[in-house]
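One structure is given here, and the rest of the page talks about it.
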Amino acid sequence: MTLSPEKQHVRPRDAADNDPVAVARGLAEKWRATAVERDRAGGSATAEREDLRASGLLSLLVPREYGGWGADWPTAIEVVREIAAADGSLGHLFGYHLTNAPMIELIGSQEQEEHLYTQIAQNNWWTGNASSENNSHVLDWKVSATPTEDGGYVLNGTKHFCSGAKGSDLLFVFGVVQDDSPQQGAIIAAAIPTSRAGVTPNDDWAAIGMRQTDSGSTDFHNVKVEPDEVLGAPNAFVLAFIQSERGSLFAPIAQLIFANVYLGIAHGALDAAREYTRTQARPWTPAGIQQATEDPYTIRSYGEFTIALQGADAAAREAAHLLQTVWDKGDALTPEDRGELMVKVSGVKALATNAALNISSGVFEVIGARGTHPRYGFDRFWRNVRTHSLHDPVSYKIADVGKHTLNGQYPIPGFTS
């Protein structure tokens, strides 16, 4: 196959013999020390992404027969959460990597699966995404894919919100066929080297949160897509949603990963606030107490935070196990299987979003005014959750659960449902 980016990153030979959750915790402990400073600086988390590359975790979901860890979905979800607890941006980036890579298996050929999974495992490839555009609505795609005589395409246009594209090795991109051929209007998906001539990830990401995710735009100028880089036939991804085929699992996978990024951030906020309350917070004089940890209202707040996380965590883990069950069905997947999973994930997304927003905001009530100083960076937790939780409206997730409970309806399969 033609997919052979120039950069080669040799994977640690014994990586798959380690506990991936323990590896993630070790990295998280290292990153936690610089998280505030890096959030303030923005830009790219280059060194931290190289840490992840060196750890071998980029092949976490790659089957062992291709040289990967062969981890299951519950384990992968735990790893995302551990990373996000230390740094929301890194949890975001790693989560998107885990969302991108399975597309090879979901809509690609057996040959593509073997080749690309092997390359990811052997060379520690980062994957990036280039799917969204900033047009009139979320599916108003204008990046053109012009067919070539050899069965490939030429891409032109600009994608936006391309999390992880910069610094990646393999880029997943969508284009719309815009010519007079029978394919006109069809959506094609492809996995191409990010180093391909004409691909330019831009340094134009600016938001209040997720500052080190490189989620800016990517330009495509006469970018050649080789025939064996095209994943599935034209409209294969769209048809997978319409027919509730295996490719439609992209949505519940992505949404469950997003939810666990939020839960990881919430855990990080709670841990940081607890340490501050124990060591630096001052008691409120009228309360008649000696230490801030004795304040009954503070105690109640920590109880409420913890209870909210207990419920959301339990639901998230249950959904991860259901995802694994559905994933293992392969092509025997039914619309009912897919629907039950999406309803479960929608509930988790709502629980995680609400818990993370409430906790990341509420911690200020238990740390006090001095805790708002920028050197502590407590604001980063809320900013990160608030920024990414706007990816798709959580109200529609709640409505999907309600429609199923009341009317027995499953969510209409789509990129976010």
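Positions of Cβ are set from backbone N, Cα and C atoms, glycine also.
Given the structure is predicted, the values throughout are model-derived calculations rather than measurements.
The dibenzothiophene binding site feature in Swiss-Prot is assigned to H92, N129, W205. Here Swiss-Prot describes Y96 to A as a published mutagenesis experiment; the accompanying note says: No production of DBTO2 from DBT. The FMN binding site annotation in Swiss-Prot covers Y96, 129-134, 159-163, R282, 369-370, 391-392. Experimental mutagenesis at this site is recorded by Swiss-Prot as N129 to A, annotated: Almost no production of DBTO2 from DBT. Quoted from Swiss-Prot for the published mutagenesis R282 to A: Almost no production of DBTO2 from DBT. Among the sequence features in Swiss-Prot, the mutagenesis site D392 to N is noted as follows: Very little production of DBTO2 from DBT.
Contacts of D392 (mutagenesis position) defined by a Cβ separation under 8 A and a same-chain sequence distance of 6+ are given as T416, in order along the sequence.
Listed in sequence order, the residues L93, Y96, F161, C162, S163, G164, A165, M210, T213, D214, S215 complete the 8 Å Cβ shell around the dibenzothiophene site centroid, once H92, N129, W205 themselves are left out.
It is N129 that, of the recorded positions N129, S131, N134, has its Cβ surrounded by the most other Cβ atoms within 10 Å. Annotation note: N129 (mutagenesis position) sits in a strand segment as assigned by DSSP. Restricting the recorded positions H92, Y96, N129, R282 to those with a CA within 10 Å of the CA of F161 (FMN binding site) leaves N129, listed by sequence position. For the pair H391 (FMN binding site) and H92 (dibenzothiophene binding site), the Cα-Cα distance reads 12 Å.
The binding-site residues F161, W205 differ in how many other CB atoms lie within 10 Å of their CB, and the one with the most is W205.
Highest local Cβ density among the binding-site residues H92, H391 belongs to H92, counted as other Cβ atoms within 10 Å over all protein chains shown. For the pair formed by N134 (FMN binding site) and W205 (dibenzothiophene binding site), distance between Cα atoms is given as 13 Å, rounded to the nearest Å. Between the alpha carbons (Cα) of R282 (mutagenesis position) and W205 (dibenzothiophene binding site) lies a span of roughly 38 Å.
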